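Asks: One structure coming up, written as structure tokens, with questions to follow.
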Amino acid sequence: MEIHPSLVVEPSYPDLIIHAGEVTLGEKDRNKMDSKKKRLEKARITEAACALLNSGGGVIVMQMSNKSEHPVEMGLDLETSLRELIPSSDLQAFIETKQQGDLFYIFVKSWSCSPKDGSTKPRICSLSSSLYCRSLTSKLPLDSKETFEFLERKKTCVKGSLTDGKGPPAKIPRLMYQNDLESNPAFEIFQSERLEYGQRLPFSESASIEFKQFSTRRAHEYIKSVIPEYISAFANTQGGYLLFGVDDESKRVLGCPKDNVDRDSLKAVVNEAISKLPVFHFCSSKEKVSYKTRVIDVFKEGNLYGYLCVIKVERFCCAVFSEAPISWMADKENGVYSLNTEKWVRMMVDIGPEAASSKQSSLDDLSKDFECQLSLSNSPPHCRPVYSKKGLEHKGDLQKRLFQVSADCFKYTPESLWRELCSQHERLENLISQQMCSFSCGLLILSRSWAVDLNLEGKQGVICDALLIAENSPPTLYTILEEQDELGQDYCTRTAFTLKQKLVNTGGYTGRVCVMTKVLCLSSQNNIETNGNSVSLIDYPRSYNLANIQEMEDLLQALVIVLLNFSSFLSDQLGCEILNLLTVQQYEILSKSLHKTRKLFVHGMPGSGKTIIAMKIMEKIKNTFHCERDSILYICENQLLRDFIRAKNVCRAVTRKTFMTPNFEVEKIQHIIVDEAQNFRTENGDWYMKAKRITQRMKTCPQIFWIFLDYFQTSHQKESGLPDFLHQYPKEELTKVVRNADKIAEFLQKISEKIRSNPPPIIPRESLNMVCEFNWSQGVSGTCKLLTSLGLEQMARYVAERCYFFLKNGYSAQDIAVLFSTEDEKDNNEDMFLREIRNRTSQIDDAYHLYMFDSIRRFSGLERSIVFGIDPRTAEKSIFHNLMLCLASRARKHLYILSKVPNPFNF
């Protein structure tokens with residue numbers, strides 16, 4: 001990454017503002033300029049525009065060196081440069097200009113590859129791709145569209161060969177290309193030991209042959225300058241021969257005089273120049289450019305005169321660049337910076353989920369079980385694809401539920417928070433109403449901290465933040481302070497900037513957008529705004545106002561993605577980040593005020609997303625209370641779930657047993673999240689009272705104690721340590737199952753009703769009434785099979801056959817769990833099952849099988865696409881159905897329960 005030396009990103013605005021220094025504007029004045037200065041100014045402006053197009057949009061600010069009282073145009077060379085930068089016929093769709101005094105502004109909208117004209121477009125903008133190809137006798141640079149198509153062809157070629165072979169991405173065979181080169185007429189010259197000065201070659205330049213003459217004494221520098229573009233062109237086409245020392249008109253051998261070069265230095269210069277060429281592989285190869293160099297003696301009148309240098313270049317499997325592509329990005333941490341070759345290619349064609357051909361099963365699951373909410377083919381460069389489970393609400397439906405916009409109606413939302421804030425601060429309603437009096441259509445979306453909602457640190461002294469989304473107005477973020485605070489504007493600016501960036505780069509908003517800021521102080525006698533920098537110093541064009549309800553809804557749908565997104569389990573399987581969306585039920589729990597809800601019991605049905613909410617709430621705790629990682633403690637019962645959470649690095653994660661050891665360090669702990677609490681025990685002491693004491697030590701500082709549990713998944717009959725159900729207050733419920741396929745969810749519902757009708761004595765009956773609200777996201781196909789009256793060897797063979805089927809069809813061992821009733825049964829039978837599987841496939845190595853076999857209890861809280869339950873049973877018959885529920889809910893897509901007895905469930 002190279003930082004731009006002369007472009008400066010302004011840190012104190014809620015937008016990306018790039019200062020480009022002094023620039024001469026106007027066609028007449030620019031034509032009078034020194035050519036070098038003119039070229040440097042054009043480069044600065046184009047590079048700044050490139051950075052903003054690729055980074056979510058923003059503003060270029062220029063100081064006009066030629067003062068003018070009258071409006072001036074940019075200048076034709078600047079307009080042409082910007083038009084060439086943007087791979088779109090409509091420059092004005094992305095660029096607007098405005099002059100204010102001696103400042104000139106270029107307003108840049110984020111690039112998006114939306115193919116409105118029906119053509120495919122690159123994901124990012126670039127000044128140069130540094131990719132070349134041969135066309136007849138010329139080397140041609142590829143423009144943005146050609147580059148995108150070239151890279152897409154290469155990617156598709158590898159993907160096609162991979163899909164056919166069902167294996168890892170293979171190297172593309174080189175033999176056929178080598179045969180072509182050896183049948184080339186230049187091959188005979190390449191094989192020669194000596195040539196005569198003035199000898200006429202029996203062939204001319206072509207798509208695979210290029211002549212270059214040594215016309216300078218600086219032969220080494222000349223070769224270095226020629227090689228990058230020509231080698232890139234040959235390698236990216238069909239390969240070819242580059243001959244140094246031939247006159248391209250007469251086709252006569254001239255060579256390079258031996259007084260200017262020697263044989264070894266010629267080879268060294270060629271090797272050095274080619275070794276520096278960047279390459280990118282879509283396939284598994286790691287090879288650089290394949291070439292051979294021959295330095296051939298040239299004789300004149302019987303004496304050695306000099307040398308002819310011939311480079312034979314083979315066609316490259318993927319892409320060869322003459323240098324790193326020239327493309328820029330910007331952020332407030334690094335300023336304006338260039339992209340390296342690998343990142344540029346990955347962003348250019350965006351190697352998203354569709355490129356994960358080796359994970360065909362996961363791709364199938366994605367296409368069959370999820371609905372796309374945000375596609376890479378119609379979004380800004382930094383966006384990740386967003387999918388929702390089939391049967392869950394679309395982003396448009398979520399927007400209407402959370403942020404409904406109505407014509408001729410202005411609303412404060414959420415209403416409950418608005419009423420609560422007004423009751424707590426008597427002057428607040430009047431203060432905000434004064435600001436809103438001119439708006440008749442839109443929303444004021446209130447939050448105790450928009451910063452925390454955006455995963456930033458909150459700020460003490462902020463009563464609330466309010467986001468205005470209104471007709472004929474740009475989005476505006478209001479921060480209301482209790483007392484005057486000089487850092488209030490910084491907080492508001494930082495929050496507004498993050499919101500604007502996330503609306504584009506996460507939410508996929510493709511319209512023009514800025515977020516204005518206003519800081520109000522409740523204690524001010526005149527209800528005036530606080531002092532501080534304001535983005536209003538830049539007068540944005542009217543096109544940045546939300547013109548109508550449709551534009552407001554588009555922006556609010558992007559906001560829904562910003563607020564409700566979380567990383568999907570498919571991200572790890574596909575090797576690229578994919579986002580899912582929370583349900584409204586999950587979001588409402590997550591939106592609770594932590595200052596008011598210091599303690600909460602969250603009861604959730606199996607597969608309703610309890611652990612996701614636990615992770616998200618820990619992130620919110622960190623930002624609300626400015627916590628270090630070790631201040632937040634996550635406690636669960638089993639080690640696998642502990643390890644899963646620990647890897648997220650948001651908290652300190654331990655098991656209950658570790659938490660209850662006498663020497664467990666609690667000094668730094670301020671907040672505690674308990675997960676899977678129904679399976680906790682008191683054999684090592686009263687964990688609940690210990691956690692409660694820790695989170696009540698500091699009366700002046702709020703400390704959080706949230707407990708997630710599901711009595712339906714209780715897997716023992718011992719005392720859990722939880723308070724009586726009636727004393728579990730406040731309490732929230734998660735009743736929508738979002739994990740499992742339809743047939744598995746139906747099975748879960750049946751077992752849940754069975755448990756409710758005949759609960760184990762240890763479970764409070766009232767806790768099971770939530771099964772009446774049980775529902776799931778329907779539309780996901782899957783398998784739920786019960787096979788009975790089988791012996792263990794039959795089970796092992798069946799599991800092996802199904803594993804072979806799934807592995808052959810693109811699943812991996814990481815997608816499969818084989819669960820036994822107890823750890824002893826797992827230890828006793830694992831080898832037999834593993835042996836049967838390995839007899840059929842070689843895809844199970846030692847690293848994978850460690851995570852493939854486990855006990856039902858130890859696997860609690862985790863999930864897999866495919867789950868086999870091996871002869872599930874319990875010593876305590878009263879909790880048999882609970883254990884079955886725990887087993888079945890682990891399976892996302894395919895569930896197989898294999899039993900020795902004829903009818904284990906009595907359905």
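Backbone N, Cα and C define each Cβ position, glycine as well.
These numbers come from a predicted model, not from an experiment.
Pulled these from Swiss-Prot:
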type: ACT_SITE; residues: E205; note: active site
type: ACT_SITE; residues: E210; note: active site
type: BINDING; residues: H281, C283, C318; note: Zn(2+) binding site
type: BINDING; residues: G604, M605, P606, G607, S608, G609, K610, T611; note: ATP binding site
type: MUTAGEN; residues: D34 to A; note: Reduced endoribonuclease activity
type: MUTAGEN; residues: K38 to A; note: Reduced endoribonuclease activity
type: MUTAGEN; residues: R39 to A; note: Reduced endoribonuclease activity
type: MUTAGEN; residues: E205 to A; note: Abolished endoribonuclease activity
type: MUTAGEN; residues: E210 to A; note: Abolished endoribonuclease activity
type: MUTAGEN; residues: H281 to A; note: Renders the protein insoluble
type: MUTAGEN; residues: C283 to A; note: Renders the protein insoluble
type: MUTAGEN; residues: C318 to A; note: Renders the protein insoluble
Asks: Out of these recorded positions, C318, M605, which one has the fewest other C-beta atoms within 10 Å of its own C-beta?
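Replies: Comparing Cβ neighbour counts within 10 Å for the recorded positions C318, M605 gives C318.
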Asks: Do you know offhand how many angstrom separate P606 (ATP binding site) and C283 (mutagenesis position) by C-alpha?
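Replies: A Cα-Cα distance of 41 Å.
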Asks: Return the residues near E205 (mutagenesis position), defined as same-chain residues 6+ apart in sequence whose C-beta is under 8 angstroms from its C-beta, sorted by sequence, else 'none'.
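Replies: Counting only residues 6 or more apart in sequence, the Cβ neighbours of E205 (mutagenesis position) under 8 Å are T137, F211, D248.
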Asks: Please work out the number of neighbouring Cβ atoms within 10 Å of the Cβ of H281 (mutagenesis position), leaving out its own Cβ.
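Replies: If we count other Cβ atoms within 10 Å of H281 (mutagenesis position), we arrive at 18.
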Asks: Which one is closest to M605 (ATP binding site) in space, judged by CA to CA distance, out of the mutagenesis positions E210, C283, C318?
Replies: C283
Asks: Enter the number of other CB atoms within 10 angstroms of the CB of G609 (ATP binding site).
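Replies: If we count other Cβ atoms within 10 Å of G609 (ATP binding site), we arrive at 23.
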Asks: So for K610 (ATP binding site), how many other CB atoms are inside 10 Å of its CB?
Replies: 23
Asks: Between the mutagenesis positions D34, E210, C283, C318, which lies closest to G607 (ATP binding site), Cα to Cα?
Replies: C283
Asks: Using C-alpha atoms only, work out the spacing between G604 (ATP binding site) and C283 (mutagenesis position) and round it to an integer in Å.
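Replies: So the alpha carbons of G604 (ATP binding site) and C283 (mutagenesis position) sit roughly 45 Å from each other.
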Asks: So, three-state DSSP: helix, strand or coil for T611 (ATP binding site)?
Replies: helix
Asks: Can you tell me the CA-to-CA distance separating D34 (mutagenesis position) and S608 (ATP binding site), as a whole number of Å?
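Replies: S608 (ATP binding site) has its Cα 68 Å from the Cα of D34 (mutagenesis position).
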Asks: Given the recorded positions K38, E210, P606, G607, which one's Cβ is surrounded by the fewest other Cβ atoms within 10 Å?
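Replies: Ranked by other Cβ atoms within 10 Å, the recorded positions K38, E210, P606, G607 bottom out at K38.
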